[in-house]
Amino acid sequence: MSLTSSSSVRVEWIAAVTIAAGTAAIGYLAYKRFYVKDHRNKAMINLHIQKDNPKIVHAFDMEDLGDKAVYCRCWRSKKFPFCDGAHTKHNEETGDNVGPLIIKKKET
């Protein structure tokens, strides 16, 4: 085997390894971007309400509701858990379409 053919094989080997490494890097970055999900939601919904609780739950007796009750679902209301219309500004800023939860007695 001459020096020229050995050198040629080495150049081909380096080129093949470079292409394989580049392809592997692009594949890894694509995998991380599209398939690996971060378990923490980067756009938190609840920004300031009862942050010391692991889960926020509000329960109401049906008898206490009266004829109609309107509850916040965007977590932006100053009267939380009741809706004050803050979702309108939230929807304009984010392009979201969230609205309140409205509970009313059935007409008999």
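Each position is counted from 1, following the chain as shown.
Positions of Cβ are set from backbone N, Cα and C atoms, glycine also.
Annotation comment: Swiss-Prot describes LYS55 as active site, schiff-base intermediate with pyridoxal 5'-phosphate. For LYS55 (mutagenesis position), the Cβ neighbour count at a 10 Å cut-off comes to 5, with all displayed protein chains included.
Annotated [2Fe-2S] cluster binding site per Swiss-Prot: CYS72, CYS74, CYS83, HIS87, in sequence order. Within 10 Å of the C-beta atom of HIS87 (mutagenesis position) sit 20 other C-beta atoms, taking all shown protein chains into account. According to its DSSP assignment, HIS87 (mutagenesis position) is helical.
Under its mutagenesis entries, Swiss-Prot includes LYS55 to Glu with the note: Slighly reduces the transfer rate of the [2Fe-2S] cluster. According to its DSSP assignment, LYS55 (mutagenesis position) is coil.
Among the mutagenesis experiments that Swiss-Prot reports, CYS72 to Ser is described with the note: Abolishes absorption in the 300-500 nm range. CYS72 (mutagenesis position) falls within neither a helix nor a strand when secondary structure is assigned with DSSP, and so counts as coil.
While the structure shown retains the original residue, Swiss-Prot records the mutagenesis experiment CYS74 to Ser with this note: Abolishes absorption in the 300-500 nm range.
The C-beta environment of CYS83 (mutagenesis position), restricted to residues of the same chain at least 6 apart in sequence and closer than 8 Å, consists of VAL70, TYR71, CYS72, ARG73, SER77, PRO100, LEU101. Swiss-Prot gives this note for the published mutagenesis CYS83 to Ser: Abolishes absorption in the 300-500 nm range.
Mutagenesis annotation in Swiss-Prot: HIS87 to Cys, described as Fully incorporates and stabilizes the [2Fe-2S] cluster upon in vitro reconstitution. Abolishes alkaline pH dependence of the midpoint redox potential of the [2Fe-2S] cluster; when associated with Ile-55. Markedly decreases the transfer rate of the [2Fe-2S] cluster. Abolishes iron transfer to the mitochondrial matrix; the structure shown retains the original residue.
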Take the Cβ of CYS74 (mutagenesis position) and count every other Cβ within 10 Å, whichever protein chain it belongs to.
21
Relative to the mean position of the Cβ atoms of CYS72, CYS74, CYS83, HIS87, the recorded [2Fe-2S] cluster site, which additional same-chain residues have Cβ within 8 Å?
TYR71, ARG73, TRP75, ARG76, SER77, ASP84, GLY85, ALA86, HIS90, VAL98, GLY99, PRO100
Rounded to a whole number of Å, the separation of the Cα atoms of HIS87 (mutagenesis position) and LYS55 (mutagenesis position) comes to 21
Including all protein chains shown, what's the count of other C-beta atoms within 10 A of the C-beta of CYS72 (mutagenesis position)?
23
